[in-house]
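Trainee: Right, I'll just put the structure down here and ask away after.
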Amino acid sequence: MAGQGDCCVKVAVRIRPQLSKEKIEGCHICTSVTPGEPQVLLGKDKAFTYDFVFDLDTWQEQIYSTCVSKLIEGCFEGYNATVLAYGQTGAGKTYTMGTGFDTVTSEEEQGIIPRAIAHLFRGIDERKRRAQEKGVTGPEFKVSAQFLELYNEEILDLFDSTRDPDARHRRSNIKIHEDANGGIYTTGVTSRLINSQEELIQCLKQGALSRTTASTQMNVQSSRSHAIFTIHLCQMRVCAQPDLVNETVTGLPDGAAPTGTEYETLTAKFHFVDLAGSERLKRTGATGERAKEGISINCGLLALGNVISALGDQSKKVVHVPYRDSKLTRLLQDSLGGNSQTIMIACVSPSDRDFMETLNTLKYANRARNIKNKVVVNQDKTSQQISALRAEIARLQMELMEYKAGKRVIGEDGTEGYSDLFRENAMLQKENGALRLRVKAMQEAIDAINNRVTQLMSQEANLLLAKAGDGNEAIGALIQNYIREIEELRTKLLESEAMNESLRRSLSRASARNPYSLGASPAGPAFGGSPATSMEDASEVIRKAKQDLERLKKKEVRQRRKSPEKEAFKKRAKLQAENSEETDENEAEEEEEERDESGCEEEEGREDEDEDSGSEESLVDSDSDPEEKEVNFQADLADLTCEIEIKQKLIDELENSQRRLQTLKHQYEEKLILLQNKIRDTQLERDRVLQNLSTMECYTEEKANKIKADYEKRLREMNRDLQKLQAAQKEHARLLKNQSRYERELKKLQAEVAEMKKAKVALMKQMREEQQRRRLVETKRNREIAQLKKEQRRQEFQIRALESQKRQQEIVLRRKTQEVSALRRLAKPMSERVAGRVGLKPPNMDSGAEVSASTTSSEAESGARSVSSIVRQWNRKIDHFLGDRPTATVNGGRPARKKFQKKGASQSFSKAARLKWQSLERRIIDIVMQRMTIVNLEADMERLIKKREELFLLQEALRRKREHLQAESPEEEKGLQELAEEIEVLAANIDYINDSITDCQATIVQLEETKEELDSTDTSVVISSCSLAEARLLLDNFLKASIDKGLQVAQKEAQIRLLEGRLRQTDMTGSSQNHLLLDALREKAEAHPELQALIYNVQHENGYASTDEEVSEFSEGSFSQSFTMKGSTSHDDFKFKGEPKLSAQMKAVSAECLGPPLDSSTKNITKSLASLVEIKEDGVGFSIRDPYYRDKVSRTVSLPTRGSTFPRQSRGATDTSPLTRRKSYDRGQPIRSTDMGFTPPSSPPTRPRNDRNVFSRLTSNQSQGSALDKSDDSDSSLSEVLRGIITPIGGAKGARTAPLQCISMAEGHTKPILCLDATDELLFTGSKDRSCKMWNLVTGQEIAALKGHPNNVVSIKYCSHSGLVFSVSSSYIKVWDIRDSAKCIRTLTSSGQVISGDACIATSTRAITSAQGEHQINQMALSPSGSMLYVASGNAVRIWELNRFQPIGKLTGHIGPVMCLTVTQTSNQHDLVVTGSKDHYVKMFQLGDCVTGTIGPTHNFEPPHYDGIECLAIQGDILFSGSRDNGIKKWDLDQQELIQQIPNAHKDWVCALAFVPGRPMLLSACRAGFIKVWNVDNFTPIGEIKGHDSPINAICTNSKHIFTASSDCRVKLWNYVPGLTPCLPRRVLAIKGRAPPCPDLPPPPLTLPILPFPVFPPPRSELLLHVT
């Protein structure tokens, strides 16, 4: 076929501009284009190279002219073409292709298809017009179009007007077929014949509007189908005749058509493919029909990607190309790997939120570059045959011409070859070029020598002048210029003389050869012979010269036969070189030969004969001497060659002279005729004058004089004209002379310019080569660096994989060890009592317990036989597989030891198969881990992008607020400045998020490169190298692995269902308990208004309207208790815990109902509830003041909160392993019928230290930071029935060595206490239970509870000047007025807003996150005067003026969140603020009289701590700082320097610092619960005491006591014991109860009746308990 060839699919990348929405949301551009190179960079350093790359500012016209214009021109030559637009949804594919006609577009915004249509019809008109101008038959064109839509894998015809647009899901009748040549065509498709551009545009618009589009979250008008617009072009034109045929065969001029006109038919089709965008359902938000469309689109694109991967496989491993997997790939089979010129335009988005889609699109397009198409011209068979024959004729004609010209010859053996003349000509041309180079080099050497001579002569002249004493630089320069000019003139003079001599000799030769040329003078025929005679003579001379030349050629042939050919070539070259040096002798010989030719021809003939005979004689004489013979031959041959050349030159000159003679002849004849006419006119004038003179009758003297004067005047005028003409002639001669000189100079300058250009070209070429070499070296180095980086990443990845594998193995080993130990315990013999207890089975166990027990037993049994059975099964399979017969089993089914024969082949087989399976397993693990990593990184990037969008919206709102404030009150500088600061903070956060997004993108790119490396090691190599037996073994392993994974999934699902069932059951139990409690309290509340008010508050807070309402919430206590009940498998535990906890709670309530009436004089609800303190049952009493029982009772009356979550303690308690249950089961606790002792629960365990790097904590979100991590996922009830009380504690004997003595303990909070503040009369505490309590230190009672906080209360302060209490929770500061029933009067926010009243009153559940634009407040401090409030929020401290409740400034300078601060006053009554942050630094801020705006730190204390700062304390000029690095530092505020530091002051975080009242002693408390006393002066320890079993969160003092708040929900009051020496720490035992018993005795037990059947809650009327 004509024009066959391979061409690769070209790929262009277009980066669309950012949308306004993306700019508003703060999306950054993650792509960049290398200037001048078709390369696009994604992220930081991931580069992709394509054929074309178009950046953001590229116009439609540029894309079309660069990519598609050549394809349209190719269609006119019969080549198919395809343009594909690929990319994600909203990347600009439809806009680029130009199929979106839903809006009016300008001409500049027209896409590829409208421009291609215009180009097509413009080309048709141009070709018709060109043919008309040449006068040949114009081509005929036929254009047709089709428009197909692939919707949900169904082909729809968009030109079919009869199709129902709503019936898209019906099957269409369009079929795809393949012709004999592999071309794809469709049947059942409407094909419209097109006659004009407007008609085709209208068809395109009609089809585009019929295309399926819909709206998604990513694009308002999203294409929901693939569209293929096809243009078919059929062209019939006159066959183009080759130039060789026109000139040599037909004899017609080029371009003229021959008489027999032949036509050829060309066809072409052009596909314009607008693919639908690749989608992610979670980004498009598609559901229902849109989701199905997206799935279909992605399936088609996946099939297209598989085809591209198969075609672009460089290793050529893929034999089958899956074209039939999708109708899309079937339709595009021509375009991908077939007969088509294809270009793919990949449209991508530059925004970083589309990073993954952009990366996938670029990788997709990069694979398409490797596809090679086989492009041929689509001709009919007749035209193809004619073209082939015409090409054959042209080739034969060219070969014939070469034979005629002597270029080709036929050897004796019949082989073709080139003639000697052709080879000689080529050799001479090469030699001529070498001589030219030599002449050029010599000329340069001459110029250099001339410059050197000039320089030397000038130096000589300068020396002479210097000796004469007249030396001067100007004179020397002038002399040098003169000498240079003299040398140049001398050189030109020599050249002119040589040229003059050459011309003179040429003229003498011409005059000697052509004596008749003198007769052709302008004098006319009178001075020579006739012109005809001279012409005949010249012709005769030429004829004779040609004869002479033929004779010499024959002589040379004879000589050549006698001399070897090789030596002749060498001698001729040598003689020609010598000939150039002996010019004078040759010229003399030429003159003699010319004279001989022009003088006497007969004598010349005789001389020639004599020369021939002489040469023959010399040849005969030289036969005796071979060397002389050879030399003579070569000399004669060279002479003949030179003579032939001279004769040839003479003949050429004669012919030229002949032509010049003819020209002169014509000129002289014309001039002669002109002169003859002039003579004739003069004679006529003379005759006329004579006639007039004769006829004159009266001739007077006067008239004669007049005539004479006229003639003289005319003569003078003619003489004057003659002089002018002569002057003009001289001027003309001078100009001609100057012109020749100018021409010589011009030629010389042109030659110099040409040489300079050549030198420039050589230098440019050298520079380009050097640059290319440097680029190659740099590319190689970069490739090596990238390879090393990849190797490093691969090794790191392998290390991580090995570490993970090791951890997994350790976990599996630990689990197996536990199973083995459990099985061993099961195998131990049991006592009869235990065995009997095991035999007992509870009659009605709940479903959860049954499932748990069955699961446990099945796990135990399966664990006992899992290892051995798997090993036996595996051995049997291997034995059966290898052909070994198993031996008999002995000892109850245990296989006996087999005697295997030694078979090296089987051993090697098993080892090779095992190695292959291990390699495949490692590969699978690597792929899974890598994909998990990529998915996690994508999730992180999406989360960061969403966070950035939120911050941008907030920033935009603040900007609008600032603009509004500027417009309304421009003088409000304070508010504007605060808004500007907040905007700056948001901008900093956005920059940090952008950096994090960039890091995620870089990591994803690195992982993708590693993924490509893993993909390169294809598992098909391992699988293809397997034998049949190995393949079976691998298949068996895969089957086992899949079964194991399925089993794990089923177990996880069963666990989830079990937990869901427990959750529902707990929900129902809690609901019923709450209803019963409310009903019981309502009955009791009829006589007690206080209880009625409490019940009303509880219902209002928790949303209970009536007892009939179904409640889905559940309490913390019921959740943990029900889990405990279900988790126990012991019979004892079941008998105790099988009775629902509701019964105990109902017993408590009923006992209260049946007890003695309350004292009527007691009106306080606290006193009324205090009657519930003593509850007796079965003759045994217990005190609710005991924290354990009090906690149980408090849970009884606590009601759930909506939206509550499971507490950590309950989650930890419920997750009891079967092993733990088995331990309790095996121990077999005895049943006690009379009493059952309880031990108080241990304190909550201390929090484990965060193992993260401290610097990573600094960069964490500031809103998540809080002092001592005071955040809890759990929630508690807002309603507390019991009020707190301060219980005095008697000092234990032998406690005299402790520096502190605990005197009282305050209890009342249900969660850890995080903060406290105290005066001499009042104590304020804040807890994780979202409440604050106010205590009366005089009476030891709780005064009020300040509730309604959104989260943990992390800081509380009391202002004695104003009587206000400030409490901090989340991002809010509540201001309480305790003088007026303790109500919240204002709410301050971290952003500086002031809200009247309680802004959190509607918050019934725990708020885990802060509001938008707010930050977590970690601590606050009051100024000593009480007029300023300093609030640490984020990495700044906001200053509030309490007189107006307005923010007036900010303290900035920290990088991390500010965790603590303290305030003191300087000598000039100015506030001095010291802050500590997570960035390890302590900063000091000294404030002046006017505090406004942003204030920077006065001093940064160096060196910093090794971790975050937790607490600060100031006494005088001494500052103490405690840190998470377990150390305390002592600073001097005056000198602003470090005095002393103790690195390990505690074994855990230093959480609180304070001073002993009235003494120079420092108190420090840590997270381990220890309190240390230090001497302030020398910073030495005085004593240590174990203050709490849980972390101590805060410490404060008043004038008498020391208060410590701990996570054990208690506040202890301490007194300092004076006069003690440093001692070892001792444990402080908290004695519970008003009448404290012995500390070592357990609390009074609670006895419950043992029932042989499960206890269910009785009806309400039967809720009776007897108190004994």
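Just so you know, glycine gets a Cβ as well, placed from its N, Cα and C.
Just so you know, the substitutions we noted aren't modelled in this structure.
For 8-371, the entry in Swiss-Prot reads domain 'Kinesin motor', with the evidence type sequence analysis. Here Swiss-Prot flags GLY87, GLN88, THR89, GLY90, ALA91, GLY92, LYS93, THR94 as ATP binding site, drawing on sequence analysis. Quoted from Swiss-Prot, the note on the mutagenesis of THR96 to Asn is: Abolishes processive activity.
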Trainee: How many neighbouring Cβ atoms, not counting its own, are there within 10 Å of the Cβ of GLY92 (ATP binding site)?
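Mentor: Counting Cβ neighbours of GLY92 (ATP binding site) within 10 Å gives 20.
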Trainee: How many other Cβ atoms sit within 10 Å of the Cβ of THR96 (mutagenesis position)?
Mentor: 25
Trainee: On the 0 to 100 pLDDT scale, where does the domain 'Kinesin motor' (8-371) sit on average?
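Mentor: So the average pLDDT across the domain 'Kinesin motor' (8-371) works out to 81.
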Trainee: Compile a sequence-ordered list of residues in the same chain as ALA91 (ATP binding site), six or more apart from it, whose Cβ lies below 8 A from its Cβ; state 'none' when nothing qualifies.
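Mentor: Set apart from ALA91 (ATP binding site) by at least 6 residues yet with Cβ under 8 Å, we have ARG16, GLY277, CYS347, VAL348, SER349, GLU357, THR361.
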Trainee: Between THR89 (ATP binding site) and THR96 (mutagenesis position), find the distance joining the two CA atoms and give it rounded to the nearest Å.
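Mentor: Distance between the two Cα atoms comes out at 13 Å.
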Trainee: Hey, how far is THR96 (mutagenesis position) from GLY87 (ATP binding site), Cα to Cα, in Å?
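Mentor: Just about 11 Å between their Cα atoms.
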Trainee: Provide the number of Cβ atoms within 10 Å of the Cβ of THR94 (ATP binding site), excluding the reference atom itself.
Mentor: 27
Trainee: I need the least crowded one of these binding-site residues (GLY87, GLY90), counting other C-beta atoms within 10 angstroms of each C-beta.
Mentor: GLY90
Trainee: Taking the Cβ of GLN88 (ATP binding site) as centre, how many other Cβ atoms lie within 10 Å?
Mentor: 24
Trainee: Take the Cβ of LYS93 (ATP binding site) and count every other Cβ within 10 Å, whichever protein chain it belongs to.
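Mentor: I get 28 for this one.
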Trainee: In which DSSP state, out of helix, strand and coil, do we find LYS93 (ATP binding site)?
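Mentor: DSSP assigns LYS93 (ATP binding site) to helix.
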Trainee: Enter the number of other CB atoms within 10 angstroms of the CB of THR89 (ATP binding site).
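Mentor: There are 25 of them.
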